[in-house]
Amino acid sequence: MDLPKAYDPKSVEPKWAEKWAKNPFVANPKSGKPPFVIFMPPPNVTGSLHMGHALDNSLQDALIRYKRMRGFEAVWLPGTDHAGIATQVVVERLLLKEGKTRHDLGREKFLERVWQWKEESGGTILKQLKRLGASADWSREAFTMDEKRSRAVRYAFSRYYHEGLAYRAPRLVNWCPRCETTLSDLEVETEPTPGKLYTLRYEVEGGGFIEIATVRPETVFADQAIAVHPEDERYRHLLGKRARIPLTEVWIPILADPAVEKDFGTGALKVTPAHDPLDYEIGERHGLKPVSVINLEGRMEGERVPEALRGLDRFEARRKAVELFREAGHLVKEEDYTIALATCSRCGTPIEYAIFPQWWLRMRPLAEEVLKGLRRGDIAFVPERWKKVNMDWLENVKDWNISRQLWWGHQIPAWYCEDCQAVNVPRPERYLEDPTSCEACGSPRLKRDEDVFDTWFSSALWPLSTLGWPEETEDLKAFYPGDVLVTGYDILFLWVSRMEVSGYHFMGERPFKTVLLHGLVLDEKGQKMSKSKGNVIDPLEMVERYGADALRFALIYLATGGQDIRLDLRWLEMARNFANKLYNAARFVLLSREGFQAKEDTPTLADRFMRSRLSRGVEEITALYEALDLAQAAREVYELVWSEFCDWYLEAAKPALKAGNAHTLRTLEEVLAVLLKLLHPMMPFLTSELYQALTGKEELALEAWPEPGGRDEEAERAFEALKQAVTAVRALKAEAGLPPAQEVRVYLEGETAPVEENLEVFRFLSRADLLPERPAKALVKAMPRVTARMPLEGLLDVEEWRRRQEKRLKELLALAERSQRKLASPGFREKAPKEVVEAEEARLKENLEQAERIREALSQIG
């Protein structure tokens, strides 16, 4: 046997990771096997592995390995995303260290630098995924800006444009002054933030004033109206009049609009169409022309802006404007207020709003194609609740702003004629050809749009482009649609819904059959991990400390029902201990072979039990994999390996092995081989190593998934009675304070035949012998099928034992009383953190239960 005494993941995992990277599991579209396809959510090319990636890819790899073993042509398509904003920001930071900006280099040279950076550093995250054991088809690795994916993007846009679904129009958009680009609503994060609410007084035409409340006093100078609710009697007499913007000579109308909230502030709303989405909608309804006073750099500008504020940053301008309003008597009050601060999800900068031409995609007709499919039940969701969430979003979807003011990304294939201003987009049949003259007037003076597509535009094509679309490739014919998409619920709208749109529109069918949505990985307190909080758990550090198998297994084990995961390091310790337990069990089996001399070949009760229990386990675990309930599958495997195999069968097999029973050794080997197969999708490294040592076969990943054998319910029932008898004896020893190895004598009642027929195994497991008659005084432990009675005479000083128990009982009751007093205090429950209160409740429960057990034991001895 060549397994070292102790398991060291560092000596095993890199070896297998390198082997799988060099010899990837390449799919064959002509194999004739039924396909099973997963599209890997492409991580950002800028990225390093974080816990979300680790969870996401552990689940995918478990599924792909399972299906590969089930005989499917399992295809896991990997790749990375060019991550427009994120990548551009990374490279711009590198340039800043050289004292340069992208504008110093110019677009062409800057893009050369980005590609250079991508080639040098962009493969980091895929290398890290390989270290985690990801068995993707690395021969099909894709990048959202490689040649094939670029062709798909150009073709998709050409189709959308010539079908009237892509159009260019000026609208209010989210703008990040730091990243210098527009953002979709889904790329904006809103957080409650302490701020101020200012009440300002506007002079009304003909005398009097009207007061408005705002959190953005610096935008007052862009006001185009004051709106009140049509049913608000307080302002009915002012409708149709005008009000003067403070510190200016600009007069604006007072009008009625149902969007105004009567109960917010004063009930009168300043309408600033250029700087607020709601105001923009009100302005559209009333024909108000937007006026902007904040430029794209976030600075104040415009004729309406007082000289003292021009050129100031918007936040500095806010402070200064409030001073000016106060001095001029326009500030009525200033109060603390929690504002909903909208920030860029990439850099955290508070966004601004701006109006300028952008490319848009008409989502309503596209969403309707998807909704028809979802109503037919084309796509299953796990958990099912997300289907309604997906449909609700599609039913209320707005047009998608698909252009970004970046340099890194897919440059939009649209050209503007400098003579007649016509837009030129290549037609689908010539989508790769750049136009040389204007389709409208024939002029050769064409200028290409400088904007790039939103990163999610190319990501939305992922299930198609990874298979070679728009070319009619063998992969596309064989592997579309995909089977399961595994991703986090946080990108359901950003990515999943948009892939549905692409699939139904371009292929006429769903892009995948099932969507498995998992939660976020949070810290042990349920908080999001962030560098600023200092609570980030680095998966690579965890791999170094516990092993990749342990990390994978812990994450899968915790991924129940799509809920967020609170990751406590104790779960990683649990998984590492599980790996060690399995390793030691395998060493025992291999050691048992050495020098074994067969003297008999008879199935024991334990052998029959283990084979039957394994058969049930195979059936249950297979069903859980099929239902995509990997967390429960992990728990079932854990129970089967740790409890049934290691704790019970392995121990019960020792007397038979000692007696030279070949059937028992064969059962150990065969059961272990099946357990390694069941666990392989979740813990591929350790199981591959042990399977090779056990069977001599090179690649467990290519072995067949086990089929359930026959059930032996009689053996399962009999062995369960034996287990209960042993458990009862062990509990009695613990109750009496005796060491587990202490030899005792017990009297059994109930289903005792299995014990009597397997007395040697019972004695070995319990270190107990049977009494022929029921003792008068004894500690009693009742189990569902067996009751055990253990007299204390001759084992210990009964009176001394009684004194110790009574003393402990008093201590426990005192502790329980202290907890009850603390929990009864309103101050404690109101002020103490929730986890502190829960811990105190758990202490009280445990102490009361222990006290009850001691009372019962004392009453039994008399």
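Using N, Cα and C of the backbone, Cβ positions are placed for all residues, glycine too.
Keep in mind the model shows the original residues, not the substituted ones.
Applying an 8 A CB threshold to same-chain residues 6+ apart, the list for Pro42 (L-valine binding site) reads Pro78, Gly79, Thr80, Asp81, Ala142, Phe143, Thr144, Ser459, Trp462. The L-valine binding site feature in Swiss-Prot is assigned to Pro42, Asn44, Asp81.
Of all the Cβ atoms in the protein chains shown, 14 others lie within 10 Å of the Cβ of Asp490 (AMP binding site). Taken from Swiss-Prot, the feature AMP binding site applies to His50, His53, Thr487, Gly488, Asp490, His518, Val521, Met529, supported by a large-scale study or a structure entry.
For Cys176, Cys179, Cys344, Cys347, the entry in Swiss-Prot reads Zn(2+) 1 binding site. For Cys176 (Zn(2+) 1 binding site), the same-chain residues lying six or more positions away in sequence with a CB closer than 8 A to its CB are Thr182, Leu183, Cys344, Arg346, Cys347, Thr349, Ile351, Glu352.
Secondary structure at Cys420 (Zn(2+) 2 binding site), taken from DSSP and collapsed to helix, strand or coil, is coil. According to Swiss-Prot, the feature Zn(2+) 2 binding site maps to Cys417, Cys420, Cys438, Cys441.
Arg216 (mutagenesis position) falls within neither a helix nor a strand when secondary structure is assigned with DSSP, and so counts as coil. For the mutagenesis experiment Arg216 to Ala, the note given by Swiss-Prot reads: Decrease in posttransfer editing activity. No change in aminoacylation activity.
On its own chain, Lys270 (mutagenesis position) has Leu200, Ile212, Thr214, Thr219, Val220, Asp223, Ile226, Asp279 as residues at least 6 apart in sequence with a Cβ closer than 8 Å to its own Cβ. Here Swiss-Prot describes Lys270 to Ala as a published mutagenesis experiment; the accompanying note says: Strong decrease in posttransfer editing activity. Slight decrease in Val-tRNA(Val) formation, which could be due to deacylation of the synthesized Val-tRNA(Val).
Within the same chain, residues at least six positions away from Thr272 (mutagenesis position) with a Cβ under 8 Å of its Cβ are Arg216, Thr219, Val220, Ala222, Asp223, Gln224, Asp279. Classification of Thr272 (mutagenesis position) by DSSP places it in coil, neither helical nor stranded. Annotation of the published mutagenesis Thr272 to Ala in Swiss-Prot: Decrease in posttransfer editing activity. No change in aminoacylation activity; the original residue is retained in the structure shown.
For Asp276 to Ala, Swiss-Prot lists a mutagenesis experiment annotated as follows: No change in aminoacylation and posttransfer editing activities. Using a 10 Å radius centred on the Cβ of Asp276 (mutagenesis position) and all shown protein chains, the other Cβ atoms total 20.
Annotation of the mutagenesis experiment Asp279 to Ala in Swiss-Prot: Strong decrease in posttransfer editing activity. No change in aminoacylation activity.
What Swiss-Prot notes for the published mutagenesis of Arg818 to Ala is this: Increase in KM for tRNA(Val), without change in kcat; when associated with A-843. Within 10 Å of the C-beta of Arg818 (mutagenesis position) there are 14 other C-beta atoms, taking all protein chains into account. DSSP assigns Arg818 (mutagenesis position) to a helical segment in the three-state reduction.
One mutagenesis experiment named in Swiss-Prot is Arg843 to Ala, and its note says Increase in KM for tRNA(Val), without change in kcat; when associated with A-818. The Cβ of Arg843 (mutagenesis position) has Leu815, Ser819 as same-chain neighbours under 8 Å, each 6 or more residues away in sequence.
Distance from the CA of His50 (AMP binding site) to the CA of Asn44 (L-valine binding site) is 11 Å. There are 23 other CB atoms within 10 A of the CB of Cys179 (Zn(2+) 1 binding site), with all protein chains counted. The recorded positions His50, His53, Arg216, His518 differ in how many other CB atoms lie within 10 Å of their CB, and the one with the most is His518.
Surrounding the centroid of the Cβ atoms of Cys176, Cys179, Cys344, Cys347, where the record places Zn(2+) 1, the chain contributes additional residues within 8 Å, namely Ile85, Val89, Pro177, Arg178, Thr181, Leu183, Thr343, Ser345, Arg346, Gly348, Thr349, Ile351. When the binding-site residues Cys179, Asp490, Met529 are compared by Cα distance to Cys438 (Zn(2+) 2 binding site), the shortest distance belongs to Cys179. The sparsest Cβ neighbourhood within 10 Å, among the listed binding-site residues (Cys417, Cys441), is found at Cys441. When the record's L-valine-binding residues Pro42, Asn44, Asp81 are compared pairwise by CA position, the greatest distance found is 7 Å.
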